[in-house]
Amino acid sequence: MVQEELWAAFSGPSGVALACCLVAAALALRWSSRRMARGAAARARQRQQAALETMDKAAQRFRLQNPDLDSEMLLALPLPQLVQKVRSGELSPEAVLFSYLQKAWEVNRGTNCVTTYLADCEAQLCQAPGQGLLYGVPVSLKECFSCKGHDSTLGLSRNQGTPAECDCVVVQVLKLQGAVPFVHTNVPQSMFSYDCSNPLFGQTTNPWMSSKSPGGSSGGEGALIAAGGSPLGLGTDIGGSIRFPSAFCGICGIKPTGNRISKSGLKGSVYGQVAVQLSVGPMARDVESLALCLRALLCEDMFRLDPTVPPLPFNEEVYASSRPLRVGYYETDNYTMPTPAMRRALLETKRSLEAAGHTLIPFLPANIPHALEALSTGGLFSDGGKRLLQNFEGDYVDSCLGDLISILRLPKWLKGLLAFMLRPLLPRLAGFLSSLRPRSAGKLWELQHEIEMYRHSVIAQWRALDLDVVLTPMLSPALDLNAPGKATGAVSYTLLYNCLDFPAGVVPVTTVTAEDEAQMEHYKGYFGDIWDKVVQKAMKRSVGLPVAVQCVALPWQEELCLRFMREVERLMAPGRQPS
């Protein structure tokens, strides 16, 4: 009866007019929301530019007042030596901060990695505790780290103009340890990408080659640190977001166990998803700097400010150990074919470790495709992407996200139909689509239990071989700009260890050679699908770019992971910076 009345109402001339009005209203609403998004982008760029001008003026003013300062010498110091010289009084905290301000401003001109200057850092110099482990150290922060009075936009219009009311716990701890947070750095829109672009601040580029991605989602950090604009940065990682920028930009980074470092007060685009753990971790030019940062963060202040974090101080004995290690390794996960440079990096590192007295044992976690598709992707999008999509209402979708948002917007039945039709020819794409379906509470509990059981099964595999650590390939070199969003499957080497919640870090070990480049012409991948084709195309013109390996340990063994990374660095690190 109701349907008949509705049909009658819309079938006459008045109904047609009403329908036209509804369509016009919808179009007007869409235009209005897009206009608001354009306005938000314009305001964000203006604030970014004003902040950078303030930053430059502050650095220039200090330079005029201190013409004899040797900034090049200061900027070249490894972080531990820098801290030592500041503590001894040989260098002043002011000289360090303003030297890095000037360098960060210069790096930003070539990479667009800085979103804002945290101008209160100048006043903080007077308040920094002189006994802190990071006394006088300028620290850059991924934009999601909340700082009082500053936006954390995540590249989304809806977050522009909403400054944080207080510092997140990690920023509070950094300040209590004497560090000086001085800039926020760029991220991909919503942080669900391993590229680095958004409609508010634009594209961040790789300091090694401007046509290449710096990685993401901590891409601004990777670019700034690699080019010498920051001695230490903090990022987050839920699928490789610390490890991709570190590998693409040729620096070191570690993703700790999910709850080793506090996440309290961080800005996110999706809250409540716990099946796949987010981690907070440091990024720097060398492993010793990562260790210094973890020493500083794993302190009583953090355990007091966030009692949900296990009170586990940094274990110096494990990190300082020099005993030979039993190292599991695999050349491929059989999901993403390693590039010639990746395979060579892995094998050269393996040989160097063996020559140094370590034992290398073949090892491959079981059932990786299922872990990546059903468990990891299923966990990340257990609501079908509904909460993530809410961030994009009335906003532009950045091209760095590829087709993710369009796919998430498809009806559930259409995703299922496409997955069924694609499975015989494109199994990875079919697995990805089928994992995006929304789940009931009961099905989500089943998924979380399955992830827990998978974690225990891999630990059992690991212990059956009596392994200390594992060495794996790391996706590298850097892909072309906008390519990561079209090569979703290539996250396999990193995403697995978010699903497992194992600490994992990356260390640069070599660079792409002309021979690697020539062999890449024959790269087909294991499946020949669009993801494989994008990887093959997006890694061309890469001679000289850094290539990394990944080092993994069991949960809560960050110190052992760092010890292994330090050994790899000692044996392999090429020790170059982008020009």
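Backbone N, Cα and C atoms are what each Cβ position is placed from, and that goes for glycine too.
Where a substitution is noted, the model still shows the residue that was there originally.
For LYS142 (among others), the entry in Swiss-Prot reads active site, charge relay system. In the three-state DSSP reading, LYS142 (active site, charge relay system) counts as strand.
When Cβ atoms from all protein chains are considered, those within 10 Å of SER217 (mutagenesis position) total 33, not counting its own. SER217 (mutagenesis position) carries neither a helix nor a strand DSSP state and counts as coil. Residues or ranges marked as active site, charge relay system by Swiss-Prot on the basis of similarity to another entry: SER217 (among others).
Residues annotated as active site, acyl-ester intermediate in Swiss-Prot, with similarity to another entry given as evidence: SER241. SER241 (mutagenesis position): 34 other CB atoms within 10 A of its CB, across all protein chains.
The substrate binding site annotation in Swiss-Prot covers MET191, SER217, ILE238, GLY239, GLY240, SER241.
Here the residue is the original one, but Swiss-Prot notes a mutagenesis experiment at this spot, SER217 to Ala: Loss of activity.
What Swiss-Prot says about the mutagenesis result for SER218 to Ala is this: Lowers activity by at least 98%. Within the same chain, the residues at least 6 positions away from SER218 (mutagenesis position) whose Cβ sits under 8 Å from its Cβ are LYS142, THR185, VAL187, GLY233, GLY235, THR236, ASP237, SER241, ILE242, PHE244, PRO245, GLY253, MET283, listed in sequence order.
Annotation of the published mutagenesis ASP237 to Glu or Asn in Swiss-Prot: Loss of activity; the original residue is retained in the structure shown. ASP237 (mutagenesis position) carries a strand DSSP state (E or B).
Experimental mutagenesis is annotated in Swiss-Prot for SER241 to Ala, with the remark: Loss of activity.
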Span of MET191, SER217, ILE238, GLY239, GLY240, SER241 as binders of substrate, largest Cα separation rounded to whole Å, comes out at 11
Out of GLY239, GLY240, give me whichever of these binding-site residues has the highest number of other Cβ atoms within 10 Å. GLY240
Considering the recorded positions LYS142, MET191, ASP237, ILE238, which residue's Cβ sits among the greatest number of other Cβ atoms within 10 Å? LYS142
Near substrate: residues not in MET191, SER217, ILE238, GLY239, GLY240, SER241 with Cβ within 8 Å of the site Cβ centroid are PHE192, SER193, TYR194, GLY216, SER218, THR236, ASP237, ILE242, PHE244
Looking only at C-alpha atoms, tell me how far GLY239 (substrate binding site) is from SER217 (mutagenesis position), rounded to the nearest Å. 9
Find the one among the binding-site residues MET191, ILE238, GLY240 whose C-alpha lies closest to that of SER217 (mutagenesis position). MET191
